[in-house]
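Looking at Swiss-Prot, you'll find the mutagenesis Asn258 to Ser noted as follows: Decreases glucosylceramide and phosphatidylcholine import into cells. In Swiss-Prot, a mutagenesis experiment is listed as Ser386 to Asp, annotated with the note No apparent gain of activity; when associated with D-396; D-403; D-1566 and D-1592. The mutagenesis experiment Ser386 to Ala is recorded by Swiss-Prot, whose note states: Loss of activity; when associated with A-396; A-403; A-1566 and A-1592. According to Swiss-Prot, the mutagenesis experiment Ser396 to Ala carries the annotation: Loss of activity; when associated with A-386; A-403; A-1566 and A-1592. Record note (Swiss-Prot) on the mutagenesis of Ser396 to Asp: No apparent gain of activity; when associated with D-386; D-403; D-1566 and D-1592. According to Swiss-Prot, the mutagenesis experiment Ser403 to Ala carries the annotation: Loss of activity; when associated with A-386; A-396; A-1566 and A-1592. Here Swiss-Prot describes Ser403 to Asp as a published mutagenesis experiment; the accompanying note says: No apparent gain of activity; when associated with D-386; D-396; D-1566 and D-1592. Quoting Swiss-Prot on the mutagenesis of Gln655 to Asn: Decreases phosphatidylcholine import into cells, but does not apparently affect glucosylceramide transport. Summarising the annotation, Swiss-Prot assigns active site, 4-aspartylphosphate intermediate to Asp712 and lists a curator's inference as the type of evidence. Look at Swiss-Prot and you will find 712-714, Glu846, Phe887, Ser889, Lys892, Lys916, 952-953, 1032-1034, Arg1147, Lys1153, 1176-1177 tagged as ATP binding site. The Mg(2+) binding site annotation in Swiss-Prot covers Asp712, Thr714, Asp1173, Asp1177. According to Swiss-Prot, the feature 1,2-diacyl-sn-glycero-3-phospho-L-serine binding site maps to Arg1436. One mutagenesis experiment catalogued in Swiss-Prot, Ser1566 to Asp, is accompanied by this note: No apparent gain of activity; when associated with D-386; D-396; D-403 and D-1592. Swiss-Prot lists Ser1566 to Ala among its mutagenesis entries, and the accompanying note reads: Loss of activity; when associated with A-386; A-396; A-403 and A-1592. Quoted from Swiss-Prot, the note on mutagenesis experiment Ser1592 to Ala is: Loss of activity; when associated with A-386; A-396; A-403 and A-1566.
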Amino acid sequence: MSSPSKPTSPFVDDIEHESGSASNGLSSMSPFDDSFQFEKPSSAHGNIEVAKTGGSVLKRQSKPMKDISTPDLSKVTFDGIDDYSNDNDINDDDELNGKKTEIHEHENEVDDDLHSFQATPMPNTGGFEDVELDNNEGSNNDSQADHKLKRVRFGTRRNKSGRIDINRSKTLKWAKKNFHNAIDEFSTKEDSLENSALQNRSDELRTVYYNLPLPEDMLDEDGLPLAVYPRNKIRTTKYTPLTFFPKNILFQFHNFANIYFLILLILGAFQIFGVTNPGFASVPLIVIVIITAIKDGIEDSRRTVLDLEVNNTRTHILSGVKNENVAVDNVSLWRRFKKANTRALIKIFEYFSENLTAAGREKKLQKKREELRRKRNSRSFGPRGSLDSIGSYRMSADFGRPSLDYENLNQTMSQANRYNDGENLVDRTLQPNPECRFAKDYWKNVKVGDIVRVHNNDEIPADMILLSTSDVDGACYVETKNLDGETNLKVRQSLKCSKIIKSSRDITRTKFWVESEGPHANLYSYQGNFKWQDTQNGNIRNEPVNINNLLLRGCTLRNTKWAMGMVIFTGDDTKIMINAGVTPTKKSRISRELNFSVILNFVLLFILCFTAGIVNGVYYKQKPRSRDYFEFGTIGGSASTNGFVSFWVAVILYQSLVPISLYISVEIIKTAQAIFIYTDVLLYNAKLDYPCTPKSWNISDDLGQIEYIFSDKTGTLTQNVMEFKKCTINGVSYGRAYTEALAGLRKRQGVDVESEGRREKEEIAKDRETMIDELRSMSDNTQFCPEDLTFVSKEIVEDLKGSSGDHQQKCCEHFLLALALCHSVLVEPNKDDPKKLDIKAQSPDESALVSTARQLGYSFVGSSKSGLIVEIQGVQKEFQVLNVLEFNSSRKRMSCIIKIPGSTPKDEPKALLICKGADSVIYSRLDRTQNDATLLEKTALHLEEYATEGLRTLCLAQRELTWSEYERWVKTYDVAAASVTNREEELDKVTDVIERELILLGGTAIEDRLQDGVPDSIALLAEAGIKLWVLTGDKVETAINIGFSCNVLNNDMELLVVKASGEDVEEFGSDPIQVVNNLVTKYLREKFGMSGSEEELKEAKREHGLPQGNFAVIIDGDALKVALNGEEMRRKFLLLCKNCKAVLCCRVSPAQKAAVVKLVKKTLDVMTLAIGDGSNDVAMIQSADVGVGIAGEEGRQAVMCSDYAIGQFRYVTRLVLVHGKWCYKRLAEMIPQFFYKNVIFTLSLFWYGIYNNFDGSYLFEYTYLTFYNLAFTSVPVILLAVLDQDVSDTVSMLVPQLYRVGILRKEWNQTKFLWYMLDGVYQSVICFFFPYLAYHKNMVVTENGLGLDHRYFVGVFVTAIAVTSCNFYVFMEQYRWDWFCGLFICLSLAVFYGWTGIWTSSSSSNEFYKGAARVFAQPAYWAVLFVGVLFCLLPRFTIDCIRKIFYPKDIEIVREMWLRGDFDLYPQGYDPTDPSRPRINEIRPLTDFKEPISLDTHFDGVSHSQETIVTEEIPMSILNGEQGSRKGYRVSTTLERRDQLSPVTTTNNLPRRSMASARGNKLRTSLDRTREEMLANHQLDTRYSVERARASLDLPGINHAETLLSQRSRDR
């Protein structure tokens, strides 16, 4: 019995039918089920029939449908068309080429509304030419609906009669009642994005119908759809022209500082508070608000333009068919008027911009060129335009169907291949709708359930299910660059049942519905079911829909003439919009700590104001000794009232103690810093044409405080450009290479790797030339390209010729054929040479494997309708692919199943499964009886050798199936593939059954080369005090060898291995949790004498130096999962890693990467940086304080989610050590300077209040209060934060130890802030009391006999001393003195004197009139100014001089060396990580430096006494030229020669292992015997076959030969 909760079938006329094909998940309640019956309608229901099923009552329209029984289609023709196999016969565009004149006549008759559109179908055609309609939102189509449907909007209610209910309150209540609060008009765009991004709504299932009425349970009481889908119109803007002013003002006054100053302005507007000029007092706030509004307006205007362009983009929507899934929008006259005005303004703006400016005319011309190019390209692509040039291969018309896109997908194409051509959607018994046509319309008018056709080079307007394409097999190319950043083309496949649809006439003769999961953010997952009624037997048919059948909004159609699809998600439900709001907002550490400084100033402000209120109230109470200074004194009538008013007067008077311009100044500074980073040419990657791009402009100072860097390996430390180097086939190893990891291993053995590497590479080059000649002579390989040959082995060419016997020849052929068949790559003609095919792979590994097979004569040249085309030694063969079982991270393997025909037509065919995957996975699935034991041992030893060289290894295997075995399995597979829920898990279970009992073919080894400058970059970061953790998904041995080659590990380190299981840890128990806990506890106790207590963790948080021990932690994913589980376990694991110099986490998932970053960041309270290049690094990047994305080979998703984007890993050293240190030091000096200068000015007023009972009178003329921060003192401080440099970028890179001051937080802390505040208090005393003592008795008389005792005149003295001392104080604290900064210091002083002279010459200055002439003319003024400034600056200058001479900081020592010219031999911008850097061989030694410096491992950036300074290492070793072996540029903290290890060439030094079982001992004895034989026969390289890192335990996950064999020998 069907479940009543399932959606009902749209078919209502047939009462009894057999059930169709079953599907899991969203099975519809079909009227063809036996349990479905009609009851006799009662009078209460009128003309509605009621259907009962399973106890539920379903309403149905009684109007019967047409008979859907299947006639004899062989006798049925329509419009003279009886052949549906030829695309050219039924394509809209091709059919009407001869009728353009008549169609253009119809186009000219098109009106703005669909009502006026009339067109006549041409005879013998499949539809209509696309007609462009100016279809506004308010347009309705009479052919689409019998009655108008109104879409709910605020203030516009829909109803059947078309009447509009204007009552907005009732409308809102009605909408909430019927749609369960599903109205989103009242929420902001940001909220909707955030909610949709954070919530997984995949369980919100939806059913979308085409050409069918909705079931009654999906309609409301008015017969309108219950489901409300978002419009396809997007709005990323915050404002509209009408709402910009109020919303922007409201947004700005969410800032507490702005609210605070607004309250003060409101208070100042009341005369009782004594503000002299309230209007002038509002100038600073008005300026800040206007500047911010202009900035916001410019930013939002760009978004508005982009929104308009996107929403008004044209696409082709099928018209003439009623879309039952949505209600038609009813647009009110007011909205029509607003939209008409908006369109008119846009048109006017476009007209003037395109016709009155040169840039606009050029843009208009470019648009016309693009349109012509698009139309030309659209006509040029046939059924397989991208493969047309392969016609020289003389393939059939079906040749060229590309493979599917399998990356990160867990879906399949096999179920689509199960349908015959007769099992399709088109019901030829139905008459085509003559009013149905594809018409151009705006993206914003696309709705769920619409049929959309997209042409070549057009973007996809919404997420839609692909129904058909111009290609005969329903495939199309899409570019997903806008979605995930990847530039390689991907293939999407139309549904098998609908690929025959080629025209608007065909689609009108179909009826179907889609059961879909809800919207979610996963770009690589989609599950749904496509259902229709079989025209032959009336059963409900089902075809599963997966991500391969989905075209996502934002993608672009490429190399395909057109594609047709059904819209399933629109607007905010599309995946690109859901992912738009994922990136979190980050705030820098200084910005967070700045709040505490502001609070301290508020406390100080309150104390001053409270004091003023108390004093003034007390004096008011003592009337005989006080005066009523204010008019309110007689009104208040009490001391308490007087004190209360005086408190707020003081708040207004001392408001500058909390600087209003601080926040906007910080924003300006960080913007400038981001611009400098972006324009740094030394961070520009010329190969990618990619500069360092700041995406988060407000965290630049965090770059200078990084203590931990978390890095991915593949694509980050390595290039992710895979090169096939070696392989093992039938126990024979092929290939010769000298890898970087091998060079690092040989270097640890004490070998001169430069000479050995040069010799090896010369021999490899000779073998390569020989191999190329032999390959050319062996066969006519049309795809052979010597430049792409990375696999060098002349032996394999000889074996392919049969020199080692037929058996080895067959093994090599089978191995290479497996490489050519088991993959998911695409091929396209090369643009320069169409006969050559370019490989388009989803991963570099697959590209390397397929490319190597091609070079050896097994070329994959394309796909046919039924399989793959492989050119074998010049002869093309077709292989029918039955199924492809995709790779995913949990399976760690992929397989393909090939059909093998019988030897005779009567023989039953067979199925061959080819599987490739991780060596450990393949070995565990090998058949224990059909594989030769010696062969497995040899292969395992070869794989061990490859992994030791740092190569990535894979294994290939196969299994032969009988046809009956395959048919039984594929039935279960199809059921799993049709499941909507848990489809991935079901598929994994089914594939696990068949991927067993495999026969080993061999193994491959691929090199992922290190990026340029990685070893030097890591060495510099380590010397800077930055700890590097490598978080990778690679196997442990590969990661370790890469770690040694890139300086993460060194030979002096002891590796502390943490793993959850294995024979070596049996003594710790069998429970993984117990094993990991015991291991970590043992290491803490034995190596560091720690127990893992809370007190030890608190002590570790205070320690920021480098670990004293020489240890490294190696942990795999299973052990890491245990280590992150539980507070105690996390604490112990973190303490262990904290005391180690390097940490390698291997086989970790993206979620584990993010968890490790969060653990370190939150627990240790340190600054973290995460760097990666792939989508699996996004979580880690977003979890760190600073996320850096590398624009690499794995797409740009990491770049899009990062805070900074760079081209290579080595650029992070300059980003951190140079720009990070500069930004941190600048901002750390600017902020206390900002508070300091305000304290001087504000406290001068406070001292003045002592002598007037704090009555609130102003010492300064009021304009001084406004311009002091705005013009007199702001520019020097801002220039300090933008341009100051402690040392040059070259010195910063050569002496990375200078960076440690940021890690130790020496430049910015509350102690420094309080010190500046105290200095400001002292200088405020000087600024006020020096002029006061000089003038308080009016001893100075001017020439005209007038005194200078007016408070405004005295205020000129105070202001002049404060402005001059502040600006000179800033100049003194700068490291960089140049004419530019000096110029602005002078200009700031000139502004003060210029304004005073200009303002006092105007009578508007009232009491201040002629003040400048009277004050500046007195010699006493200049004397007081000089003495006041001298006493302000002399104490600080004296203290700084004493400290620098007797207690210098390391930066001051290095600066003296730099200024003396000790680094002059290094060119400007010298980068030790740049491979193309100049070599510095001769450096002038230091012979007259008074005292050597200490820059050893204890360097902390703080001051040292003379007694503690000792001669040691860096940079003295640099300056004395002692860096010959260090390449002349690396700043190293240790120059001692490392102990050289003798090469190990025997097996006696193999690590001892705990073999607890007899099986293990027997296995080891056999393997040792095989190893010795191979060594004797020179089948293993003795240089590194037994090399092992010094480790506490056998390394986890290292696929030693015995490890692989033990996995095989275990019972499954």
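Every residue, even glycine, has its Cβ placed from backbone N, Cα and C.
Here the original residues are kept at every noted site.
Shown here: features listed in Swiss-Prot, placed on the structure.
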{"residue": "Asn258", "record": "mutagenesis position", "CB count, 10 Å": "18"}
{"residue": "Gln655", "record": "mutagenesis position", "CB count, 10 Å": "24"}
{"residue": "Asp712", "record": "active site, 4-aspartylphosphate intermediate", "CB count, 10 Å": "31"}
{"residue": "Glu846", "record": "ATP binding site", "CB count, 10 Å": "22"}
{"residue": "Lys892", "record": "ATP binding site", "CB count, 10 Å": "14"}
{"residue": "Thr953", "record": "ATP binding site", "CB count, 10 Å": "25"}
{"residue": "Asp1034", "record": "ATP binding site", "CB count, 10 Å": "22"}
{"residue": "Asp1173", "record": "Mg(2+) binding site", "CB count, 10 Å": "31"}
{"residue": "Asp1177", "record": "Mg(2+) binding site", "CB count, 10 Å": "31"}
{"residue": "Ser1566", "record": "mutagenesis position", "CB count, 10 Å": "15"}
Worksheet, complete the sentence: Sparsest Cβ environment (other Cβ within 10 Å) among binding-site residues Thr714, Asn1176 belongs to Asn1176
Response to the item:
Rounding to whole Å, the Cα atoms of Asp712 (active site, 4-aspartylphosphate intermediate) and Asp1177 (Mg(2+) binding site) are apart by 7
Response to the item:
Spatial hits near Asp1034 (ATP binding site) (Cα distance within 10 Å) out of the recorded positions Asn258, Gln655, Thr714, Ser1566 come to Thr714
Worksheet item: Hey, how far is Gln655 (mutagenesis position) from Glu846 (ATP binding site), Cα to Cα, in Å?
Response: 66
Worksheet, complete the sentence: Here the Cα-Cα span from Asn258 (mutagenesis position) to Asp1177 (Mg(2+) binding site), rounded to a whole number of angstrom, reaches 39
Worksheet entry | By Cα-Cα distance, the member of binding-site residues Thr714, Glu846, Thr953, Asp1173, Asp1177 nearest Ser1566 (mutagenesis position) | Thr953
Item to complete: Sequence order is fine: just name those binding-site residues in Glu846, Lys892, Thr953, Arg1436 with a Cα within 10 angstroms of Asp1177 (Mg(2+) binding site).
Response: none
Worksheet item: Which of the binding-site residues Glu846, Lys892, Thr953, Asn1176 has its Cα nearest to the Cα of Thr714 (Mg(2+) binding site)?
Response: Asn1176
Response to the item:
Cα of Asp1173 (Mg(2+) binding site) to Cα of Glu846 (ATP binding site), in Å and rounded, measures 18
Item to complete: Could you say whether, by DSSP, Thr953 (ATP binding site) belongs to a helix, a strand or a coil region?
Response: strand
Practice prompt. To the nearest whole angstrom, state the Cα distance for the pair Arg1436 (1,2-diacyl-sn-glycero-3-phospho-L-serine binding site) and Lys892 (ATP binding site).
Written response: 66
Item to complete: Could you check what DSSP calls Asp1034 (ATP binding site) once collapsed to helix, strand or coil?
Response: coil
Worksheet, complete the sentence: Counting across all protein chains, other CB atoms within 10 angstroms of the CB of the residue listed as '1,2-diacyl-sn-glycero-3-phospho-L-serine binding site' number 18
